[in-house]
Amino acid sequence: MEMEDNWWVTKLKALESKPQRLDALTAMNSAIAKEAALPRQIIERLLTTDQLYDCANPAADSHVPKDQAVDVTLELLCHCLDQLAMDTADEQLSSLLRRGLTHSNPALRAQVLASLFKKLLRQLTVGQVLTLPNNELIFLILDELKQPDTQSTSLAINILSIVLPQRISNADVQAKLVQLLKQNEIVRCRAYELAVVLAKKSATLLSDVTFILDAALSELDNDDVLLQASVMELLVPLAEQNHGLSYMERRRVLDIISYRVQRVEEHPLDALLVPSIMKFFGKISVYQPLKIIGGYPHMLACLFMQLQSEDESILPTAMDTLANLATTPQGKILLNMHFSGAMEKSFKKYGSHTKKLSAHIKKRLLNSLDVIYDFKTPPATEIINIGKNWYECFAGGAHANIIMDLINTPFPDLQMAALSFLKTICKYNWGIVALKNTGGAVEFLLSRQKDLHRDIKYMKWQIMEILSASAEFSPTETIRFTAYVNEGPYHVQADLDVATEPQGNA
């Protein structure tokens, strides 16, 4: 054991000499890769040796060729972390991870955070997250949120969402969180994201981070439109739980934000925020359709006005917003109840949009329709009838001519979006009838064109699979459909050369 320990000490000492560095790192990396589990004291020695971390420093000048030693060092430290019995209840853990978590190389910090997160996930899986002995580890991870060059914001927030609830009421932890709110807007937004993740967990945790959420709300008075849009995006998940929605109601968040739309004429700069506000209300309506559709009619009026526009800068967000409003059964019922005429008018406009707008906007339109019509559990009759009415407004009747026109375009992405929507409406009986009523549609689906993209062939095959199980077709047609399905999506028909005698002159 002593000889083995001396070998590692010698190799670590060699790191001080630049000419010997790469050979020493390579030797240690090879040695640790061969061992399933090195003795704990060797792993600890490696993780606490300054010279090893110095080898992981990236070049200050990006034009300088990459030092191979950096990659070998990262690999070696990754092996160390894998072999470390990482006990989050151990007082020593923060000192073992400190150099990695405070290193200037974001890739190294990401490795340490990933290893720690993996360990915490195991604890979560068995239902026993160990109690941290002090604040040190939390402080180190909170500092990652302040790093200007980070690859690991999400990792750090995921870790903190697991361990921070243990010590969120601690005065020193609260002071550390307050420090984040004094940083630049990027760091502040990371703090807001963390607060929302914690607040979603319980009403108690929401209470503990209310001061951060309140700071986020204060940003809505900022002159920076991009910052306001980012904050609105971060706040959306609060509405997923009733306690989060209650907080938003107490702070009148929805009222304040919707008022910005009403006062656009007085404050023209607020017009820049309207797409973000629409997105905000649309996403919240996925969780709280009654609150949004029933409570903010002027927001819906603004949305319907945008959908009648042909301005391609605002249409994508508007179409996504309508999809969010109409994605749930309750959303469909409420829209049909309160805005029946506006919905029919919007779907008719969608039909005309498919003839006028650019290909990528048409694709976005079809994707939004896919979201509205798709379902996981069979819908009630009322939902089926609402969807049928909206579709016929879009298509101009009980047929699929518009969709087939979009399939017959030279844009593969648009073809795929159109086929995907066709497949979705074929989940409804009225959709199958619409397809059946469309001249050439079934023949196109049954054709075996060789030049089609594989994804398109597969989508056609999926649609035929649905049609083969439908009672809308004759037994003869069903046999043809079933044969097509059994042949598979990529079946190639053999070319038959029929020999014929040349016709002689009479």
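Note: Cβ is positioned from N, Cα and C throughout, glycine not excepted.
Where Swiss-Prot documents Glu44 to Ala as a mutagenesis experiment, the accompanying text is: Abolishes interaction with PI31. For Glu44 (mutagenesis position), the same-chain residues that are 6 or more apart in sequence and have a Cβ closer than 8 Å to its Cβ are Leu96.
Here Swiss-Prot notes a mutagenesis experiment, Arg45 to Ala, with the remark: Does not affect interaction with PI31. Secondary structure at Arg45 (mutagenesis position), as computed by DSSP, is helix. Sequence-distant neighbours of Arg45 (mutagenesis position): residues of the same chain at least 6 apart with a C-beta under 8 Å from its C-beta are Asp5, Trp8, Val9, Leu12.
Non-local contacts of Leu46 (mutagenesis position) by the CB criterion (under 8 A, 6+ apart in sequence, same chain) comprise Trp8, Leu12, Met28, Leu52, Leu76, Leu77, Cys80. Quoted from Swiss-Prot for the published mutagenesis Leu46 to Ala: Does not affect interaction with PI31.
The secondary structure of Pro165 (mutagenesis position), as reduced to three states from DSSP, is helical. Counting only same-chain residues at least 6 apart in sequence, those with a Cβ under 8 Å from the Cβ of Pro165 (mutagenesis position) are Leu198, Lys201, Leu205. For the published mutagenesis Pro165 to Ala, Swiss-Prot gives the following note: Does not affect interaction with PI31.
The secondary structure of Arg263 (mutagenesis position), as reduced to three states from DSSP, is coil rather than helix or strand. Swiss-Prot gives this note for the published mutagenesis Arg263 to Ala: Abolishes interaction with PI31.
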